[in-house]
Each structure stands twice: as structure tokens, then as C-alpha cells.
Amino acid sequence: MKQELHHTLLGCGFRYTPAKQMPKGILLDTKSRRKGYYVKEYSTKGGVFVIALVLWNDPHIQLPFAYILQQPEQYKGRLLPHINFGFCLCYVTQMEADWNSNDLKSTYQDVDEQIQLTLDNSVASVESGTSNDVELEGEFSAYWQSEEELYLLAKPSRKAQLKAHLVEAELSSGSIRREYVAACSEQSEELVKWLNQRKFDESSLQEVSITTHCISVKPNRLAGVNWPPSCLREVLSWLKLVDYSAHARTVTLLMAKRTKRHILLFDVEGQDELAVYLELNLDVIGKRYFGRNAARKRNINNEAALLGGKFVSANFKRLGVTRADRDTLLSRNQSRPDVGNLSQKRIALIGCGTIGGYLAELLLRSGAGCGENYFHLYDNDSFKPHNFARHSLTAHNFGLAKSIALANSLKEAVHIAQSIKGIDRQFPIQADVLSKYDIVIDATGRPPVSKRLAAVARTLIADIRPVLIHAFNDGNGRASKVLVDDGRCCYGCMMADPAVYRNNIDLRFEGIDLAKEKHISCGSTYTPYDAAVSHITAALAQEAVLNTLEHTLPWNYSEHMLDGSRSKKPRTLKRFSGCNICDE
């Protein structure tokens with residue numbers, strides 16, 4: 001294998017260079033006697049790049065790392081697409097890429113061609129200098145080389161009054177973990193939860209907050225600029241080059257008042273945010289530059305020159321920005337973000353057993369209870385050791401009410417979970433209670449509850465009637481089933497169809513003695529089966545709940561069979577004539 005790869009790379013124009021013969025001062029191992037690298041010169045319109053390939057232990061499934069040993073002088077210190085830290089060439093998205101891992105020759109010939117193509121595209125991007133550079137699309141911030149992290153708990157905008165705090169925590173190893181956190185003033189509760197969940201000390205909030213400025217940047221170019229900036233002067237120079245309006249706003253904000261500590265949050269159009277933390281030396285700037293009369297004409301260039309002075313910025317750090325606002329946290333769980341998320345719905349979950357426990361966690365990650373509207377969990381049972389094998393709760397919750405323990409678990413999961421409540425009693429199936437919710441989920445698996453919910457819901461007018469979702473395991477764990485009752489078909493309609501059910505039993509299970517499989521004792525009934533069925537039922541129920549955000553429901557019944565038989569396709573059931581609930 002090594003000989004085949006060696007000859008393939010030599011055939012592509014690489015030369016094998018022992019580690020000890022590599023240039024000094026590079027970030028590769030140049031001392032090992034056994035190591036070596038494959039080096040090649042690539043010609044582009046901008047000059048010659050010298051690339052060294054670093055091979056991994058298994059070259060079949062890991063593509064080589066491309067290290068830039070040398071690049072044209074005019075590009076040094078400038079932002080080139082796909083080149084990070086000045087030496088790392090990102091020629092492929094390896095984790096998403098696919099290649100024939102059993103054909104080394106073709107794979108490494110493709111690597112050679114891809115390196116050439118990447119370098120050509122990078123040089124062309126610098127020379128064109130456009131603002132909508134496809135080579136930098138969505139990855140401009142990757143070249144920022146941040147020194148510390150800033151987490152945003154709110155969407156950045158010019159109107160948002162963000163305040164930031166530096167928080168610290170001592171790890172068990174004795175080292176200190178620190179980060180900057182920015183939030184709006186009305187997010188004080190979320191901010192405290194963020195600190196607690198991430199094991200930071202709340203006392204950090206007693207310190208004076210850091211003034212945070214959000215500045216929109218619409219650059220006229222991205223590639224080719226000197227990058228990354230290492231001081232405030234270089235930041236201002238960059239802004240002046242690419243967006244003079246953002247440059248003027250930055251200078252104006254910094255000179256507006258006597259504030260030592262600032263965070264500049266740059267919202268670069270079409271890219272992720274960048275941030276800078278800096279401390280201004282107010283004595284150097286001088287009192288005469290603060291609180292200027294608005295009627296007096298400013299000289300932005302003079303003020304920028306002052307701010308860029310050698311002794312003005314006492315501390316400067318590039319911050320990596322990570323958004324942790326509600327929309328960002330929920331974004332990957334939305335196939336269609338335009339329909340919104342469950343934070344806008346009032347939801348009741350009846351039953352916090354196996355299905356309800358898994359479903360509650362899924363709904364949280366779709367936004368339930370993460371806004372002004374509430375997410376209520378109902379169950380009057382407690383969590384016991386024999387529930388553990390099929391439940392999401394842990395041994396910490398033994399003896400506690402399922403609903404309250406589950407609600408606490410959800411609230412501890414993320415800082416935006418602010419409207420979740422566990423209620424340690426049965427759900428009161430009354431019209432006035434049902435009308436308080438948009439969605440009521442029946443995860444009890446009890447037919448009497450399902451029938452009563454369907455009947456009482458029909459005493460409400462359509463405008464205030466909630467959507468009922470029945471999620472249950474059937475056939476003693478052989479099937480996962482979900483029915484959505486939006487007024488067109490109820491639980492009784494489903495059970496009354498003689499083509500599917502007889503005596504409330506699915507015809508597919510008539511030949512099975514279901515009662516014999518159950519373990520029944522006074523006050524306790526259970527059926528042993530794999531928890532996978534409840535996972536599937538919860539997943540189907542989550543899909544059903546998310547479908548209520550759409551203008552029309554794609555289906556109102558879905559199932560999955562786990563006994564090897566064929567599952568019916570999701571479908572729309574209609575009202576059944578003779579249903580003793582709908583026809584009364």
C-alpha cells in the first residue's frame with residue numbers, strides 16, 4: 001500500500017522529502033528520522049505555492065493535510081479563501097466528502113487536482129475582490145483566529161441593547177475556563193440560567209457590564225485584505241477600506257462616552273458575526289474628545305487616527321462569536337423555518353411515562369415552553385426504579401413526581417426553557433381547561449382518556465378547540481400509532497372502523513392473546529417490551545405536533561409496525577358514520 005501511494009504521488013509531481021530536510025521554523029515535525037513529506041510546487045496566476053502533504057495513519061479513509069510551505073510574497077498576511085492561519089489549505093470538506101477509499105491511485109490523483117483548483121480559485125478571488133465572493137460564502141469568520149469566545153443570547157441588531165459580561169469558572173484540574181456572554185437587559189433570568197447550567201459563578205454578574213456595540217458591515221470586498229487584524233488601528237483600517245459607513249459608526253460609538261471597556265460586534269453581511277474586545281486608555285484620549293457637542297462638525301478621520309494610536313488601546317482581543325439565541329438553538333430542528341416553532345403554541349402533555357418522557361424532550365428541542373406560551377406536563381404518578389429501563393429520567397428522580405421531575409429536567413437542559421411547568425395531578429378533562437391550549441397531547445395510552453378528550457373537545461367551538469394528538473403503543477409494543485384530531489376524525493372514529501378494529505382490537509392482533517402477555521397486579525399493570533417502540537411513537541407524535549404549524553395537515557394518522565408486518569402509509573382518516581362520539 002505504501003509503495004503504491006508513493007509511486008502515485010511521485011507520478012503527480014510530488015517529491016518525497018525527509019523531515020530533517022524540511023525548512024526550519026515550520027509547524028511540522030522536522031526532527032523525526034522516520035517521517036517524511038511529499039512536496040510539490042503549484043503554479044497559479046499569482047505565483048507559485050509550495051505545498052507539503054502530511055499523510056495520516058490510514059490514507060484510505062483520511063485525506064492528507066495540505067501545509068503551505070511557501071506562497072507568493074504579495075499574499076503574505078492577506079486573507080486568501082481556503083487558506084487559514086497562513087499555512088493550512090482547506091482543499092476539501094473531508095467529513096462530508098465521498099471517495100473510493102479502495103482506490104488510492106485515483107483518490108490521490110483527485111487530491112492533486114483539487115489542490116490546484118483550490119489555489120486557482122483562491123487567487124482569482126483575491127484578484128477580483130468582490131463582496132459576494134463564492135469562495136468565502138459563509139466562512140469569512142473562520143479566518144478570524146479568535147482568542148476567546150463570545151456567546152450571544154439575543155439576536156444582534158442595532159436596536160438591541162446588548163450588555164456583555166466576562167464570566168469565569170475553575171475546573172477540577174485547577175485551570176480557569178472563561179467566556180464572554182452578551183444578552184439584552186430583559187434576559188436577566190436567561191442569563192442567570194446560562195451561568196448555572198454552564199457552572200459559572202453568578203457573582204460575575206455583579207461586575208460592571210461591558211458596553212457592546214452592534215455594527216452592520218456591508219463590505220465591498222472580502223478577500224485580499226490584511227487579515228486578521230491585531231489591533232484597533234488595523235480594525236479601523238479594514239473598515240475604512242471595505243465599508244466607510246461602518247468605519248464612521250464604529251469611531252462615533254467609541255468616542256460617544258467615557259467608557260473604558262467595549263465589545264465591537266460586527267454583523268458582516270452574508271457572513272457570521274465577528275467581535276473585538278478592547279480597553280481604551282481614557283487618559284490618553286483626553287477629556288476634550290468625549291461628550292462632544294452634536295452641533296459641532298466631527299472629523300471622523302482625526303478621531304480614527306486618535307483611536308488607532310499606539311497607547312490608546314490597552315487591551316485588544318479577537319472574539320469568536322457563537323449565537324445561542326432561541327432561533328439559533330432551534331434552527332436545525334426546523335425543516336421549514338418560515339412556519340415558526342412550538343414556542344408560539346400553548347401545549348399540554350398528558351402522561352409523562354415512557355412515551356411522554358421521550359416526547360417532552362423532543363418538543364423542547366422544537367421550541368415548546370421556550371417562549372411566552374406555556375408547556376404543561378400532567379401526570380399524577382411517581383418515578384420508580386422499575387420505570388428506569390424505559391424512561392428518560394435518571395436515578396436522581398426516584399420517588400419524585402414524574403411530571404415535576406421531567407419539567408425540571410427540561411428546564412435544566414437549556415437557558416431558554418422558561419415556560420415549562422410540571423403538574424402532579426391528572427389532567428382535568430373539562431371544556432374550560434381544554435380551551436386554554438392550542439395542542440393537547442394524549443400520551444396516556446388509556447382508551448377511556450382518549451375517548452373522553454374527544455367528546456369534551458367537541459363541546460367547544462372550532463376557534464377555541466385545541467388540536468388533540470393521541471400517541472400510543474398498540475399490540476403490546478408491536479405497533480406505534482399516532483392520531484391527530486383536528487375536528488375531522490376522532491379517536492372513536494378510528495376505533496369504530498370495522499375494516500381495521502373489532503372490539504377495540506386491531507384486526508392484525510386478533511390472533512394474539514394480548515392479555516396473557518401483560519403483568520397485572522393490584523394497582524400496577526405493565527407489558528415487557530423494548531423501549532424502541534416508545535421512541536418511535538414519540539418521534540411520530542413530534543412529527544404530528546410540528547405538522548400543526550403548517551397551513552394544512554399532510555396526514556392525521558400514522559403508524560409503524562415493529563413485528564415485521566407492513567406499516568400503513570400516513571393517511572387522512574375521515575369521520576366514521578356511526579361513531580358514538582362524533583354522531584352524538
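Heads up, the Cβ atoms here are built off N, Cα and C, so glycines get one too.
Original residues only.
The 10 Å shell around the Cβ of Cys90 (mutagenesis position) contains 16 further Cβ atoms across the protein chains shown. The feature active site, for E2-like domain is assigned by Swiss-Prot to Cys90, with a curator's inference given as support.
Swiss-Prot lists Cys522 with the feature active site, for E1-like domain, giving a curator's inference as the kind of evidence.
Where Swiss-Prot documents Cys90 to Ala as a mutagenesis experiment, the accompanying text is: Loss of defense against phages T2, T4, T5 or T6 but not P1, unchanged interaction with DncV, no DncV conjugates in vivo, purified DncV is not highly activated.
The annotation that Swiss-Prot gives for the mutagenesis experiment Arg390 to Ala reads: Loss of defense against phages T2, T4, T5 or T6, significantly decreased interaction with DncV, no DncV conjugates in vivo. Secondary structure at Arg390 (mutagenesis position), as computed by DSSP, is helix.
Among the mutagenesis results in Swiss-Prot, Cys522 to Ala has the note: Loss of defense against phages T2, T4, T5 or T6, significantly decreased interaction with DncV, no DncV conjugates in vivo, purified DncV is not highly activated. The residue drawn here is the original one.
For Arg390 (mutagenesis position), the Cβ neighbour count at a 10 Å cut-off comes to 20, with all displayed protein chains included. The two recorded residues, Arg390 (mutagenesis position) and Cys90 (mutagenesis position), show a Cα separation of 45 Å.
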